Amino acid sequence: MKLTPGCFLWYLYMDKIYCLLSLRNVKALMVYFHLLDVHHRNTLNDVLFFHFLQHVTNLNKSQIGMIFDLLDWTAVGEIGFDQFYVLICILLAHQDHLEDHFMYRHSRPVFELLDLDGEMNIGAANFQNYRFLFNIKKQELRDLFHDFDITGDRLLNYKEFKLYTIFCTDKSIDRKKRRKDREAAREREKEKGKDKEKYLHLKKIYSSMLSHRSIL
């Protein structure tokens with residue numbers, strides 16, 4: 001899932017610590033929402049929602065329909081600004097590769113969002129259907145239920161889900177640290193290479209000067 005370059009959402013900034021928009025960005029998003037709301041009902045129906053997501057993402061028709069059903073909590077065929085705001089935060093978190101951190105910071109809302117039946121647990125099927133929203137790979141999904149389904153009922157309650165988000169965040173931080181260390185190591189190797197080039201260049205100049213003096 002990717003945002004369309006140059007679309008309105010491309011210019012919104014998400015705080016990387018709390019995974020929320022600033023008040024200024026929320027106000028801008030609210031104005032944008034009202035522009036999309038051509039019927040002036042303070043809601044977006046499925047048609048408006050489809051055209052919006054088709055314009056700002058590369059999601060297909062089936063995925064857009066699934067997201068609408070996920071956000072239409074009261075099953076009235078419309079979503080309000082609150083649901084719209086949640087969606088935008090998810091899209092921006094995905095764009096900034098903050099999916100794990102977003103789930104950790106907002107574990108309760110995400111859990112309630114994926115708990116489609118309202119039974120205070122999430123099944124593997126729900127995760128499978130919506131894993132594209134949080135960039136969860138198939139193997140990660142299998143590992144999730146193998147490692148965190150403590151009760152063994154193939155369902156995650158909130159505590160199990162929270163443990164999963166903590167683990168993912170720690171893993172993500174460790175992955176970023178290792179990537180940063182590798183980049184630093186490459187930079188050091190580049191500097192060593194530059195120093196060696198300088199040394200060889202100076203050595204060449206010095207040898208040339210000695211040769212010139214011997215001729216004289």
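In case you wondered, yes, glycine gets a Cβ from its N, Cα and C as well.
None of the listed substitutions appears in this model.
The following features are taken from Swiss-Prot:
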type    : residues               : note
DOMAIN  : 59-94                  : domain 'EF-hand 1'
BINDING : ASN60, SER62, ASP69    : Ca(2+) 1 binding site
MUTAGEN : ASP72 to Asn           : Reduced interaction with CATSPERZ due to defects in Ca(2+)-binding; when associated with Q-160
DOMAIN  : 100-135                : domain 'EF-hand 2'
BINDING : ASP149, ASP153, GLU160 : Ca(2+) 2 binding site
MUTAGEN : GLU160 to Gln          : Reduced interaction with CATSPERZ due to defects in Ca(2+)-binding; when associated with N-72
Intrachain neighbours beyond the domain 'EF-hand 1' (59-94), with Cβ under 8 angstroms and 6 or more residues off its ends:
1, 3, 9, 12, 14, 19-21, 26, 29-30, 33, 41-46, 49-50, 53, 101-102, 106, 109, 113-114, 116, 129-130, 132-135
ASP72 (mutagenesis position) - helix vs strand vs coil (DSSP):
coil
Within 10 angstroms of the C-beta of ASP72 (mutagenesis position), what count of other C-beta atoms is obtained when all protein chains are considered?
18
For the recorded Ca(2+) 2 site formed by ASP149, ASP153, GLU160, name the remaining residues of the chain with Cβ within 8 Å of the site's Cβ center, in chain order.
ASN121, PHE145, PHE148, ILE150, THR151, GLY152, ARG154, LEU155, LEU156, ASN157
Just counting, how many other CB atoms are there within 10 A of the CB of ASP153 (Ca(2+) 2 binding site)?
11
Using DSSP, how many residues of the domain 'EF-hand 2' (100-135) fall into helix, strand and coil, respectively?
24 helix, 2 strand, 10 coil
List the residues in the vicinity of the Ca(2+) 1 site, defined as same-chain residues other than ASN60, SER62, ASP69 with C-beta within 8 angstroms of the site's C-beta centre.
LEU59, LYS61, GLN63, ILE64, GLY65, MET66, ILE67
For GLU160 (mutagenesis position) and ASN60 (Ca(2+) 1 binding site), what Cα-Cα distance in Å is obtained after rounding to a whole number?
31
